[in-house]
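Annotation of the published mutagenesis Gly1 to Leu in Swiss-Prot: Slightly reduced activity against Gram-negative bacteria and fungi. Increased hemolytic activity; the original residue is retained in the structure shown. Quoted from Swiss-Prot, the note on mutagenesis experiment Gly1 to Ala is: Slightly reduced antimicrobial activity. Even weaker hemolytic activity. In Swiss-Prot, a mutagenesis experiment is listed as Gly3 to Lys, annotated with the note Slightly increased antimicrobial activity. Here the residue is the original one, while Swiss-Prot reports the published mutagenesis Met4 to Lys with the comment Slightly increased activity against Gram-negative bacteria and fungi but decreased activity against Gram-positive bacteria. No hemolytic activity.
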Amino acid sequence: GFGMALKLLKKVL
């Protein structure tokens, strides 16, 4: 889902 993508993005950023 989109929430998962946001979590991964926050990890990278």
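Just so it is clear, glycine is given a Cβ too, placed from its N, Cα and C backbone atoms.
Cβ environment of Gly1 (mutagenesis position): no same-chain residue six or more positions apart lies under 8 Å away. Cβ neighbour count for Gly3 (mutagenesis position): 7 (other Cβ atoms within 10 Å of its Cβ, all protein chains included).
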